[in-house]
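Written out below as structure tokens is the structure these notes cover.
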Amino acid sequence: MMAAALGPPEVIAQLENAAKVLMAPPSMVSNEQRQHAEHIFLSFRKSKSPFAVCRHILETSKVDYVLFQAATAIMEAVVREWVLLEKGSIESLRTFLLTYVLQRPNLQKYVREQILLAVAVIVKRGSLDKSIDCKSIFHEVSQLISSGNPTVQTLACSILTALLSEFSSSSKTSNIGLSMEFHGNCKRVFQEEDLRQIFMLTVGVLQEFSRRENLSAQMSSVFQRYLALANQVLSWNFLPPKLGRHYIAMFESSQNVLLKPTESWREALLDSRVMELFFTVHRKIREDSDMAQDSLQCLAQLASLHGPIFPDEGSQVDYLAHFIEGLLNTINGIEIEDSEAVGISSIISNLITVFPRNVLTAIPSELFSSFVNCLTHLTCSFGRSAALEEVLDKDDMVYMEAYDKLLESWLTLVRDDKHFHKGFFTQHAVQVFNSYIQCHLAAPDGTRNLTANGVASREEEEISELQEDDRDQFSDQLASVGMLGRIAAEHCMPLLTSLLEERVTRLHGQLQRHQQQFLASPGSSTIDNKMLDDLYEDIHWLILVTGYLLADDTQGETPLIPPEIMEYSIKHSSEVDINTTLQILGSPGEKASSIPGYSRTDSVIRLLSAVLRVSEVESRAIRADLTHLLSPQMGKDIVWFLKRWAKTYLLVDEKLYDQISLPLSTAFGADTEGSQWIIGYLLQKVISNLSVWSSEQDLANDTVQLLVTLVERRERANLVIQCENWWNLAKQFASRSPPLNFLSSPVQRTLMKALVLGGFAHMDTETKQQYWTEVLQPLQQRFLRVINQENFQQMCQQEEVKQEITATLEALCGIAEATQIDNVAILFNFLMDFLNNCIGLMEVYKNTPETVNLIIEVFVEVAHKQICYLGESKAMHLYEACLTLLQVYSKNNLGRQRIDVTAEEEQYQDLLLIMELLTNLLSKEFIDFSDTDEVFRGHEPGQAAGRSVSAADVVLYGVNLILPLMSQDLLKFPTLCNQYYKLITFICEIFPEKIPQLPEDLFKSLMYSLELGMTSMSSEVCQLCLEALTPLAEQCAKAQETDSPLFLATRHFLKLVFDMLVLQKHNTEMTTAAGEAFYTLVCLHQAEYSELVETLLSSQQDPVIYQRLADAFNKLTASSTPPALDRKQKMAFLKSLEEFMANVGGLLCVK
């Protein structure tokens, strides 16, 4: 258009003026001028056959931005008009562009890159119909390389990089309006031949450079460019031969690409000289940190080589042996640079995880032994450097990252007992374990806080305040070190025991000295805490390692004593004196070594006893009023350890083990004095902590978690309730007396949960009645006393009244959290009385959001924990209560505007909680353990004959309430958005028959929400909406009402899903959900489906594509019978759809 109307000089003048406008500061030009300038460039790029004008621009214009746009116009027009262009003119255009760049070494980088990209696109488009191949380009590039001119060699590298980027993945390709299938096919063709050619050219350059002695700065820069190119080739994500476009997208999104080339690469990569070259290159440039990153990444990729490239196992063994030799030659005897640590650990990690273990063990044994020794040496060395980074509080923790990788590699090796005999890694494990302990202990035993020159580091306090808890931050490291400790239990357990016992003695001595000093001169406060701080930090790390060594983190599984620990205890049981062992366990106040025959104790029990001795010193210091000298961190470590230990060892269940250690079963088995004693001891610890440390929230929380562990298993709870302390704790908490009433809300909630769980231990009826009277009744009485006061309305905002109400609501949440199938009957009836009163509180506190939220949260917890056990009549009571709650909430929120878009998500906590409540009520339809009120036998059985309220009523009423409030602004909050869509999907799945009966406004809002979720939200939300469509379409098919709003809405959704599957890119995971919805919608709207297919086919200009699409659609619905809602037919359709997506999915999805 534009080019035809004006001559080249005028076009250039117009473009240069437009460029000036675009480059001008915002204050100098108006929006209209800017838009007009943009429009000029857009229409220029769309003009027909702009090649001559573009050549003229490139040769005459001096404005970089205009040159850039000319290159872009050429690239887009070549693809657009490909079929109309002569092969010769395409070839001359490509030659012109290359020559142009060659002759102008001073071009701006972004202009040069864009011109080379145009060349790459021409080559790519030509590769498909074989009209242009890369050979001529490679010939030209190899001539440029051999010129010896650094500028020209750099240009050659830029050409190869442009080709590589264009072909490498669909995410990096230019947006040139071609199908994803086309991009995938080009990549496959390219990776077989041309990619290898680029690699060989690159290897040639690297060989040439590695032979040279001295490189000028310019030559080094060229060397670096080619090394980066080699890295790009070796990090290529090789596409398997057949892969649909969705799978291509998923395949290419994987982060850590391992090297898996095709067979055609054997000669290039299995040639030992190639591997040697990369080791040589690294040795040459290792002191240049930027280049070292690339050379190590190349080696890490070569260390991950796998797949069809290896003809047999023998070739794999040879390759691996050769690689390990090269690696050892490179790193033995050198001081590793900081910039090499992560790269070297990646190489080792890849070798250990990618090569099968039988290949690893097949290399010469001496070589394997040297490799493991090297791994041991590096792990210890990186561990020391990582500890140093911690001390210096560095931002870039390279050694920590490298150390983590190596510890993971150890875990892979030591867990494999098929290929390595027992004890194979023991000595190495000892070295790594020792070095870890050494790095975490203060001098003189360890090197913690010593900088490289042996000087103590800056104050520890500054650092520890800023960081998350070590047990979370370093959990992976601790798990690996704990595992290595088990492998070498013979060494590690006695070591930990002696280190802990020795520090307990020193801590006891230090605290005594402080006490004497204080008694001698009460006013003096010249206490040097340095020694105490060092001791606390030592004990902190020793307890963490001990916890990870003795027990595993078990989530949702039955915790078992690790087999290595059990075997170790059994192996030495003949040398153990049980009575002495029990004496050491039962006298934590005495020094272990002062007990006669102390050396004949079980090592596992002795190690636990060492931690109990730490705990005892803490308790004695508290009794001696030295709490101010204690470390809350140590208190946390102790209860964390005791909880972890108790879950696994306390009342050990012999049925779970093939063989059991006699000392462990005697000390901690059922019906033993040892277990009764330790439960009493732990309970005392809990009570003491809650009194002394009530203001330390984390410590109090860890303490109540230990209490829950003691009562969550019935067998342990039976022992707990025999302790008088337990009853005292229950009474104290129920009376809300200090210091328990100072505990934070979450801690009080968990404490209530523990007290309720304890109440279901085995007791006679009278005792149980007495227990509930002391634990639950005071809660009820105090609550009723407060709310039934005549002037409650006036007093409700007083601080002590609000505190009482809050404490009661928190306690109710705790009671609900304690629900189990065998206690739900009692707890439900108890809680229902409260729920009705809570609704009244909603009125009183309607302007106090935090109280309103807490009231709703009580309902959320009750529904979440109990609904699945409730029979019909009980469930109805809960539904009625929830409905009343929603009605009150609705009345109080009428007309309340939520317009503050900048508000934080917390301000919408009430909406979130209501949605959670509705979702929990719906879950009854999925998970129902009730047996028509069977669990309530004897608890007012009550019939539901005159059912008045159903879950559907409550939930739809709730949705009616929520929908008008859920603006698009609110949906920007991810948690709100996900909870909202989860809820509406549930409703469509469970009550599809209720959807057509919704009021018109509500129905429209719901349909709009589904469309919004499918088109504008995350893939997770889109999937939920697709899952909602299937039941809605099925409902329509059942109702057979072709004029209903739902029928019309599903017709609209058919087009949306059709477009999504056929025309748009989307995640593979969604294909199944989309496919199911699509099938149901096609069954419902067969004529409309045929129309959509016809429209799509008639818009195709290319006869080949037309035919392929027509055949694919025919095959998709090939069945002679029309599609019907039949499971067998549906499954056949989904299978055909998968084939359809693989064959033509990429044809219409363009980029």
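The backbone N, Cα and C atoms fix where each Cβ goes, glycine too.
These figures come from a predicted structure and were not determined experimentally.
Here Swiss-Prot notes a mutagenesis experiment, Glu462 to Arg, with the remark: Abolished binding to hypusinated EIF5A.
The note that Swiss-Prot attaches to the published mutagenesis Glu465 to Arg is: Abolished binding to hypusinated EIF5A.
For Asp470 (mutagenesis position), the same-chain residues that are 6 or more apart in sequence and have a Cβ closer than 8 Å to its Cβ are His540, Trp541, Leu544. DSSP classifies Asp470 (mutagenesis position) as helix under the three-state reduction. Swiss-Prot lists Asp470 to Asn or Arg among its mutagenesis entries, and the accompanying note reads: Abolished binding to and nuclear export of hypusinated EIF5A.
Annotation of the published mutagenesis Glu537 to Gln or Arg in Swiss-Prot: Abolished binding to and nuclear export of hypusinated EIF5A; the original residue is retained in the structure shown. In three-state terms derived from DSSP, Glu537 (mutagenesis position) belongs to a helical segment.
Quoted from Swiss-Prot, the note on the mutagenesis of Ser631 to Ala or Arg is: Abolished binding to and nuclear export of hypusinated EIF5A. For Ser631 (mutagenesis position), the same-chain residues 6+ apart in sequence whose C-beta sits under 8 angstroms from its C-beta are Leu532, Asp533, Tyr536, His540.
One entry in Swiss-Prot concerns the mutagenesis experiment Ser695 to Arg. Its note says: Abolished binding to hypusinated EIF5A. Around Ser695 (mutagenesis position), the C-beta neighbours below 8 angstroms that are at least 6 residues distant in the chain are Phe742.
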(request) Have a look around Glu537 (mutagenesis position) and count the other CB atoms within 10 A of its CB, chains all included. (result) 21
(request) Work out the three-state DSSP category of Ser695 (mutagenesis position). (result) coil
(request) State the three-class DSSP label for Ser631 (mutagenesis position), counting H, G and I as helix, E and B as strand, and everything else as coil. (result) coil
